[in-house]
Amino acid sequence: MPSSISVKLVAAESLYKRDVFRSPDPFAVLTIDGYQTKSTSAAKKTLNPYWNETFKFDDINENSILTIQVFDQKKFKKKDQGFLGVVNVRVGDVLGHLDEDTATSSGRPREETITRDLKKSNDGMAVSGRLIVVLSKLPSSSPHSQAPSGHTASSSTNTSSTTRTNGHSTSSTRNHSTSHPSRGTAQAVESTLQSGTTAATNTATTSHRSTNSTSSATRQYSSFEDQYGRLPPGWERRTDNFGRTYYVDHNTRTTTWKRPTLDQTEAERGNQLNANTELERRQHRGRTLPGGSSDNSSVTVQVGGGSNIPPVNGAAAAAFAATGGTTSGLGELPSGWEQRFTPEGRAYFVDHNTRTTTWVDPRRQQYIRTYGPTNTTIQQQPVSQLGPLPSGWEMRLTNTARVYFVDHNTKTTTWDDPRLPSSLDQNVPQYKRDFRRKVIYFRSQPALRILPGQCHIKVRRKNIFEDAYQEIMRQTPEDLKKRLMIKFDGEEGLDYGGVSREFFFLLSHEMFNPFYCLFEYSAYDNYTIQINPNSGINPEHLNYFKFIGRVVGLGVFHRRFLDAFFVGALYKMMLRKKVVLQDMEGVDAEVYNSLNWMLENSIDGVLDLTFSADDERFGEVVTVDLKPDGRNIEVTDGNKKEYVELYTQWRIVDRVQEQFKAFMDGFNELIPEDLVTVFDERELELLIGGIAEIDIEDWKKHTDYRGYQESDEVIQWFWKCVSEWDNEQRARLLQFTTGTSRIPVNGFKDLQGSDGPRRFTIEKAGEVQQLPKSHTCFNRVDLPQYVDYDSMKQKLTLAVEETIGFGQE
């Protein structure tokens, strides 16, 4: 039986701003089944309009489609009509069966508040934001004549009322509503809806009339029957947002387009289940961001709402599930739960048992499903079992209903659910997956949040060490936790990430240079460095070590890599772990071999050693006791193990105790000691320095092209040139284009830009006589379309090895 409903359009938020210098004047057009049309007033110059206007719609059934479109009044007469987004809502999905008694215990109509993300139309124009809508079924009134479904809007005379916040009420027909922004706008709205220029309204109108035109004038069927008779037990008939009928089997929690029959066998039902599963998988594979590339190694997260989601229109289904909206018929909330509403009208749920809140309706079991590189399900967990997101995290949906996550602590985004294990390829080493989980936890801690404001540091390239020392040491730790803004003297470049990456790259080369006597190369090789025990030759050495500790902490805090590797023992010392004999191998291989030989062989009568060590200090040999009166205690087979432990402790730790303490004082001013202990020494090395080895195939795999395609000759020449270079030249190219020669542990897929992860990009730009130009903040290189390989290689090499400094376009 047809019913009447009330639709209150509360507000919209975060609308898309198409003009740089002005905000839109948004108004909304509400349409039921394509022939009942209402319009709100226009809110002036805002991206967050607040209407709070109520509309009444008659002759509604649960299959009716409510379409809400948002336009910019200033542009409504233009070609695109100032389109700002559309939302389609099936009334039955929100209010349930309209023939049921849905009144509350107080006799007032039950209201359902929903929040829906705005969607694109067929023209593909970018939209953003969401609508807050309140729907309620009105009490039954006296019978009235029903207009035939074949009548157009211009011939109908049904009346409705429009209620606004100021209390005024006016009467309007379908053609003319006094609540329209203007008379011209109202006529334009009507003509637009009749001509079908808006794809969403046109689709809903066509599908509704095609399916219901023959039956709506005679009888309205319930969800459990149709013109062919009653459905089998446990089956229900529903209509998606485009008016297409599908069937829900509540027995198996599956959906199908095929109408079930009473004699349907279990085998047929099983085949249908498999078919639906495969259909859902194919739909999921096709979900990508607009303009994005489909990468088999990436992981897609899908939110589902059980049997309430039809087998098509996954975008609307995922958007509905993400809002955590309720559906009538779900029953009472579990014990200890309460439903509340935000000031914007969005429903949320309070669990008084655990004193937590969630957007997810506990009566609706939602799943987060993770797909692997072969598009097979590798994880499926209920949202309720995953628990809340870490502090500062938020889950959002793209325009294509793909779930992504926002880390407000670091102002970055990611596809990966921070509550789930690593979404890396399944063939990567286990330590990388473990490391990623630890990093997510580490970054989510309140102490690692970037504070409001900016920290400005200005340095000269030729005096970067001393200038950085003066700038960083004069700042308080709280100031250093604000967003870093690095400025090179005499250069115009703005720091959106690339300048600061180059700052840390250049500074690490200077402050770890043995020329300053603060660090020295290990005896094992000339690549790893260790603290110089004779750094005291510089009377200010402890202040410099505190400064270096601050720089390392700054790099970790702001996600910047340092171009240096310490000996492994230093990372263990930072974690307060005890050093052992194996750590000596990276410090001095000859000493390690000698101590190891002592443990494996008898030394009685062979070695004449005591519990002391000789330390050379600027040409003077000083004897140091490893234990009290150690120089008079002989080393034997019985106590040689103790000697090895004491000598290792002295050789690695005790000689540099003062310098290391100053270093850690500076480091812990930005990174609390208890947080960094979640890592082991190998992971801490990756956290500070990233990975130096460059994988060309991984680089190519995670590269985007603008103006070029991967098959273009210039691109082939570029990768041929990179392949011919050695690792040092590749590192220089990476530093030229991104500001650092290091890459994250997850490879090029996790390269960071100015606003979060940003892939390496090659753009077609510049004249052939020009050198390539880099944009380090955006990991982008402008590569002209050179005419031959030799000229491209020559100019690329010249740009990488000879250019210096930042400019501004």
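Cβ coordinates are placed from backbone N, Cα and C, and glycine is handled just like the others.
Predicted, not measured: the structure shown is a model, and the values here were computed from it.
On the 0 to 100 pLDDT scale, the domain 'C2' (1-105) averages 83 in the predicted structure. The annotation domain 'C2' is assigned in Swiss-Prot to 1-105 on the grounds of sequence analysis.
For 229-262, the entry in Swiss-Prot reads domain 'WW 1'.
The domain 'WW 2' feature in Swiss-Prot is assigned to 331-364.
Among the features that Swiss-Prot reports, domain 'WW 3' is placed at 387-420, with the record citing sequence analysis.
The Cβ of Tyr516 (mutagenesis position) has 15 other Cβ atoms within 10 Å, all protein chains considered. In Swiss-Prot, the entry for mutagenesis Tyr516 to Ala states: Has subtle defects on both initial ubiquitination and chain elongation of substrate proteins. The structure shown retains the original residue.
Under mutagenesis, Swiss-Prot gives Tyr521 to Ala with this note: Has defects on both initial ubiquitination and chain elongation of substrate proteins. Of all the Cβ atoms in the protein chains shown, 15 others lie within 10 Å of the Cβ of Tyr521 (mutagenesis position). Secondary structure at Tyr521 (mutagenesis position), taken from DSSP and collapsed to helix, strand or coil, is strand.
Here Swiss-Prot describes Ile537 to Asp as a published mutagenesis experiment; the accompanying note says: Has defects on both initial ubiquitination and chain elongation of substrate proteins. Taken residue by residue with DSSP, Ile537 (mutagenesis position) is part of a helix. Other C-beta atoms found within 10 angstroms of the C-beta of Ile537 (mutagenesis position) number 11, with every protein chain shown included.
In Swiss-Prot, a mutagenesis experiment is listed as Phe618 to Asp, annotated with the note Has defects on both initial ubiquitination and chain elongation of substrate proteins. With a cut-off of 8 Å between CB atoms and residues at least 6 apart in sequence, the same chain places Asn534, Ile537 near Phe618 (mutagenesis position), listed in sequence order.
In the three-state DSSP reading, Leu733 (mutagenesis position) counts as helix. Cβ-based neighbour count (10 Å, all protein chains) for Leu733 (mutagenesis position) stands at 24. Among the mutagenesis entries in Swiss-Prot is Leu733 to Ser, noted as: In RSP5-1; impairs ubiquitin-thioester formation and catalysis of substrate ubiquitination.
Swiss-Prot gives this note for the published mutagenesis Cys777 to Ala: Loss of ubiquitination. Under the DSSP three-state reduction, Cys777 (mutagenesis position) is assigned to helix.
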Which whole-number value in Å describes the distance between the Cα atoms of Tyr521 (mutagenesis position) and Leu733 (mutagenesis position)?
26
What is the separation, in Å, between the Cα atoms of Tyr516 (mutagenesis position) and Leu733 (mutagenesis position)?
28
Pairwise Cα distance for Cys777 (mutagenesis position)/Leu733 (mutagenesis position) [Å, integer]:
15
Coarse DSSP state, helix versus strand versus coil, of Tyr516 (mutagenesis position):
helix
As a quick check of your reading of DSSP, tell me how many residues in the domain 'WW 2' (331-364) are helical, how many are strand and how many are coil.
0 helix, 13 strand, 21 coil
